[in-house]
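After the structure tokens below, expect a handful of questions from me.
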Amino acid sequence: MKIEAVIFDWAGTTVDYGCFAPLEVFMEIFHKRGVAITAEEARKPMGLLKIDHVRALTEMPRIASEWNRVFRQLPTEADIQEMYEEFEEILFAILPRYASPINGVKEVIASLRERGIKIGSTTGYTREMMDIVAKEAALQGYKPDFLVTPDDVPAGRPYPWMCYKNAMELGVYPMNHMIKVGDTVSDMKEGRNAGMWTVGVILGSSELGLTEEEVENMDSVELREKIEVVRNRFVENGAHFTIETMQELESVMEHIEKQELIIS
């Protein structure tokens, strides 16, 4: 079997180490309404279409209970729409600062292309958001062959439609000749639902939620424990393989090809 294409996520996988751009904004739009949410809660739905992310936060029992305490009712769809509009406005202003390629990504992409591998991408950002991120990332040397946003298909993650559209545009089939790489639970589900080899990247991921400085300065035992928690979470949600950094991706690809593995 030959791997012919790799489909990458964006924030937390190829750009924006730790996926911090949306995090503070999600927390802020709730805080403004007197409803405090934690960073851990804000990260949990990461990877979904952003309005679905806001909706998922309002459906978390603790957050819903706190909202009910403040407003004497549960969040309505109008509340969700209002918060999402605020989210977009704030995020658009800061996105250019969070589009730098993660260290090692450009080199891995160049190596994959030398092998004739096509590079696709999916995201939880809207097309308008990605117009900002993709433009800035390209200026810094990262530009996949194709990009699909949830706006381009009937539904975003965990549905497989973005991966299918990548496959069609890149001209690659069957789906087990492709690898999906991401940093969230929804990425793992997207890849598995699409019938692709699915790989979770840990360092720089939203699931780990650490800055580069925090990773460098953290006690090695504590860091290892956190890495293993994320690794297990990825596997429990469908990852065939996990890697700590993007530099390990090619060895995973070679393993798949040499072993003639079958997706299960």
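Keep in mind that glycine also has a Cβ here, set from the backbone N, Cα and C atoms.
Residues as originally present; substitutions not included.
Note that the coordinates shown come from a computational prediction; the quantities given were computed from them, not determined experimentally.
Here's the feature list from Swiss-Prot:
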- ASP9 to Ala: Loss of enzymatic activity (MUTAGEN)
- ASP9 to Glu: Kcat/KM decreases 30000-fold (MUTAGEN)
- ASP9, ALA11, ASP183: Mg(2+) binding site (BINDING)
- ASP9: active site, nucleophile (ACT_SITE)
- CYS19 to Ala or Ser: Kcat/KM decreases 10-100-fold (MUTAGEN)
- MET46 to Leu: Kcat/KM decreases 17000-fold (MUTAGEN)
- GLY47 to Ala: Kcat/KM decreases 10000-fold (MUTAGEN)
- GLY47 to Pro or Val: Loss of enzymatic activity (MUTAGEN)
- LYS50 to Arg: Loss of enzymatic activity (MUTAGEN)
- LYS50: active site, schiff-base intermediate with substrate (ACT_SITE)
- HIS53 to Gln: Kcat/KM decreases 250-fold (MUTAGEN)
- TYR125 to Phe: Kcat/KM decreases 10-fold (MUTAGEN)
- TYR125 to Ala: Kcat/KM decreases 230-fold (MUTAGEN)
- ASP187 to Ala: Kcat/KM decreases 10000-fold (MUTAGEN)
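Neighbours and distances for these, please.
Here the Cβ of ASP9 (mutagenesis position) has 28 other Cβ atoms within 10 Å, regardless of which shown protein chain they belong to.
In the three-state DSSP classification, ASP9 (mutagenesis position) falls within coil.
The number of other CB atoms found within 10 A of the CB of ASP183 (Mg(2+) binding site), across every protein chain shown, is 31.
Look at CYS19 (mutagenesis position): DSSP puts it in coil.
Cβ-based neighbour count (10 Å, all protein chains) for MET46 (mutagenesis position) stands at 26. In the three-state DSSP classification, MET46 (mutagenesis position) falls within coil.
Within 10 Å of the C-beta of GLY47 (mutagenesis position) there are 30 other C-beta atoms, taking all protein chains into account.
Taking a C-beta cut-off of under 8 Å and a sequence gap of six or more, LYS50 (mutagenesis position) has these contacts in its own chain: PRO22, TYR84, PHE87, GLU88, LEU91, GLY124, TYR125, THR126, MET129.
For HIS53 (mutagenesis position), the same-chain residues that are 6 or more apart in sequence and have a Cβ closer than 8 Å to its Cβ are PRO22, PHE26, PRO45, MET46, GLY124.
Counting every protein chain shown, the Cβ of TYR125 (mutagenesis position) has 25 other Cβ atoms within 10 Å.
Within 10 Å of the C-beta of ASP187 (mutagenesis position) we count 35 further C-beta atoms, all protein chains included.
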Around the Mg(2+) site recorded as ASP9, ALA11, ASP183, what other same-chain residues have a C-beta within 8 angstroms of the site's C-beta center?
TRP10, GLY12, THR13, THR14, ASP16, CYS19, MET46, GLY47, THR123, GLY182, THR184, ASP187, SER205, SER206
Compared by Cα position, which of the recorded positions ASP9, ALA11, GLY47, ASP183, ASP187 is the closest one to CYS19 (mutagenesis position)?
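Nearest candidate: ALA11.
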Return only the integer: C-alpha distance in Å from ALA11 (Mg(2+) binding site) to GLY47 (mutagenesis position).
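With the alpha carbons as reference points, the distance is 9 Å.
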Return the residue, from the listed recorded positions ALA11, CYS19, with the maximum count of other C-beta atoms within 10 angstroms of its C-beta.
ALA11
